[in-house]
Amino acid sequence: MYSVLKQSIRPRLLATHNQFRTMITAQAVLYTQHGEPKDVLFTQSFEIDDDNLAPNEVIVKTLGSPVNPSDINQIQGVYPSKPAKTTGFGTTEPAAPCGNEGLFEVIKVGSNVSSLEAGDWVIPSHVNFGTWRTHALGNDDDFIKLPNPAQSKANGKPNGLTINQGATISVNPLTAYLMLTHYVKLTPGKDWFIQNGGTSAVGKYASQIGKLLNFNSISVIRDRPNLDEVVASLKELGATQVITEDQNNSREFGPTIKEWIKQSGGEAKLALNCVGGKSSTGIARKLNNNGLMLTYGGMSFQPVTIPTSLYIFKNFTSAGFWVTELLKNNKELKTSTLNQIIAWYEEGKLTDAKSIETLYDGTKPLHELYQDGVANSKDGKQLITY
């Protein structure tokens, strides 16, 4: 369990030998008890002393932080990884900060900090950071540096990161990339992966990354009135083939998929499951011998059910994938993966999943903006910007 960043709670005005100086007044969204976000969140003001930084300390201001399903689950108390509660924000009762993903700008560094400087963009280096806030105080190793747009331009890159790309870089793109590269060796130009949830954020990243790595892919999506339009958009992103859930579950359609795979001279080696239920059974059946299915979500709330014959006669393997667990003790892997995603963004080769952005301008309590984000999350990913 990671502890939250330190907070410097002191009077707003401090007397020095010859003058008064002001403090940074910050705000954070907290909760003292688990429950529904609409019931338990509140905004807490706290102060950061920017004139008395320890040598390794860094002050950052928030540029943007999204509302993720895992954030909601943490507040509800049903997520395995939870932030520690603390009185460091100035609360009477111990309280936990909300949010795991976010993009920050460095505004001041301590005397021993050489890896960061004012103006740098950073993201948290570990989970349970507490990103639903206006500012944070931490040590330099609490952050991973990303290139800001000016730095990308100075390095000759055609594109700089957007706030949305930076604020949402550490979960969905990394999940897609690591599932495709960390477990199974897919032969470029030949081998296939199949995924359900093809229109989800991770699904779209997987289609794009698969194309960039020259992997063939099949994306499974639900039937819908504008099916042809959605299929065309997913193929434009990078999906080799797109099928419906009915086709995924149809034994009659199976030979068509086998023919696709046969024509490439490869095998279907990997399945990515975020749905469960019949959908997961269907994509598991498409794999060749020794195939692996990674489950990283369960949107249908139905159990993953695999026929016994797949285990016995095809040596099928089913495993879970949790990007938090994989990366929590492996900063090097996280950094190298981030660098690849950043390079694709800078080169214009990867399109980010768009968010619905809401600007925090101080006219509404901060926690209410995130409560609105939770309530509206079914309409798309919500991003609070500053």
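For all residues, glycine too, the Cβ spot is worked out from N, Cα and C.
In this structure the noted substitutions are not present, so the sites keep their original residues.
Listed in Swiss-Prot for this protein:
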MUTAGEN   Y79 to N  0.1% of catalytic activity
ACT_SITE  Y79  active site, proton donor
BINDING   N172, 199-202, 222-224, 296-299, 321-323, K381  NADP(+) binding site
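Of all Cβ atoms in the protein chains displayed, 23 besides its own lie within 10 Å of the Cβ of V202 (NADP(+) binding site). Neighbour count (other Cβ atoms within 10 Å of the Cβ, all protein chains): 22 for V323 (NADP(+) binding site).
A Cα-Cα distance of 15 Å separates F321 (NADP(+) binding site) from Y79 (mutagenesis position). Look at the Cβ of each of the recorded positions Y79, F321 and count the other Cβ atoms within 10 Å; the largest number goes with F321. DSSP assigns Y296 (NADP(+) binding site) to coil, not to a helix or a strand. In terms of local Cβ density within 10 Å, N172 ranks first among the binding-site residues N172, S200. A simple way to gauge crowding: the CB of Y296 (NADP(+) binding site) has 18 other CB atoms within 10 angstroms, across all the protein chains here. Shown are the binding-site residues D223, G298; the one with the most C-beta atoms within 10 angstroms of its own C-beta is G298.
Distance between Cα atoms for Y79 (mutagenesis position) and Y296 (NADP(+) binding site): 14 Å, as a whole number.
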